[in-house]
Amino acid sequence: MAPTTTMGSALYPLGEMRRSQRADGLAAVLAIGTANPPNCVTQEEFPDFYFRVTNSDHLTALKDKFKRICQEMGVQRRYLHHTEEMLSAHPEFVDRDAPSLDARLDIAADAVPELAAEAAKKAIAEWGRPAADITHLVVTTNSGAHVPGVDFRLVPLLGLRPSVRRTMLHLNGCFAGCAALRLAKDLAENSRGARVLVVAAELTLMYFTGPDEGCFRTLLVQGLFGDGAAAVIVGADADDVERPLFEIVSAAQTIIPESDHALNMRFTERRLDGVLGRQVPGLIGDNVERCLLDMFGPLLGGDGGGGWNDLFWAVHPGSSTIMDQVDAALGLEPGKLAASRRVLSDYGNMSGATVIFALDELRRQRKEAAAAGEWPELGVMMAFGPGMTVDAMLLHATSHVN
């Protein structure tokens, strides 16, 4: 006999109540929007900019080394919220030892919601329904620590209902975009009629600092990361107005064993700091296939094998070296990571927002290629971050992508 509960004089079957509260179909990506600050710096000019604003032009050998690093990043340009004028007004930002976290957080408290809102407005416009129809809001950032936070600020900025159900995620690093979408899938599938707005926004101002002759990590971070925000609307059981792009078939997360030393972050009185170890690409290359098989093997029909090339790929472009490792480990054909490499080239690594940029670029490339021939219907969206954590989802591309 099915469990029941008594409400007043009526008897309600709990199983029927639960089914009525859940969506019938899979959660899907219904719209995507992205945004960047207006300040664009090319990779070619960045070493001169960086050493000038940090008063480090006298470190000629280190500057030459940094130029070589920038040339090997696979990055052509990046967008930055911080400008030369801002850094001149805040000399503590370029002093590696000066306490400056409060000033950075105060700037981020306004800049992050504004950038996030710009991306979200684009997603809502593409979606085609009123902002007031958003039922849930999931926001993720590494750039801030104010409460009320970015999620709260977005309610009036976007015209969301005061009753929108908000969730704020902090310090998930580069896997944050996938983690937020994974949460959105659960919300959409377990709440009939839910429409979840996911926003990831990042500012490199949180960890900008001057060069250190004894710290290669500083040069790597300053030459790789950029600023950006990405927004996605997720929902199940699309109505006649909505055009689902990617159904989220499955979502999973796992940890690479004995890797927590390789990549981590923490707030100090100076800035957001952490460890970005040289072993990160190798750890990903050695473990990515096993992680994917553990997460999606049964859904993909077993052991992967050459089947990895039968999928499309939206991989977080943490660096060109990381993508080279993924290519090699999975035996991917040339061009399989073209969307991710394009995003790295055009924007740099924007932490949690980057993988959503890659998904957006992938749908553009799919639209261009659809008329030319076959394109896989199934694909993987995947990101890596502190832990080390691998967060991924199996996607099904709908006809609306074309």
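Heads up, the Cβ atoms here are built off N, Cα and C, so glycines get one too.
Listed features, source Swiss-Prot:
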type	residues	note
ACT_SITE	CYS174	active site, acyl-thioester intermediate
MUTAGEN	TYR207 to Phe	Loss the bisdemethoxycurcumin-forming activity and formation of bisnoryangonin
MUTAGEN	MET265 to Leu	Loss of the bisdemethoxycurcumin-forming activity and formation of bisnoryangonin
MUTAGEN	GLY274 to Phe	Loss of the bisdemethoxycurcumin-forming activity and formation of bisnoryangonin
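Taking every protein chain shown into account, CYS174, MET265 are the recorded positions, and of these the Cβ with the most other Cβ atoms within 10 Å belongs to CYS174. Comparing Cα positions, MET265 (mutagenesis position) lies closest to GLY274 out of the recorded positions CYS174, TYR207, GLY274. In the three-state DSSP assignment, the secondary structure recorded for GLY274 (mutagenesis position) is strand.
Packing around TYR207 (mutagenesis position) is summarised by its Cβ count: 19 other Cβ atoms lie within 10 angstroms of its Cβ, all protein chains included. A strand conformation is recorded for MET265 (mutagenesis position) in the three-state DSSP classification. Cα of the residue listed as 'active site, acyl-thioester intermediate' to Cα of GLY274 (mutagenesis position): a distance of 13 Å.
Between the alpha carbons (Cα) of TYR207 (mutagenesis position) and GLY274 (mutagenesis position) lies a span of roughly 9 Å. Cβ-based neighbour count (10 Å, all protein chains) for GLY274 (mutagenesis position) stands at 18.
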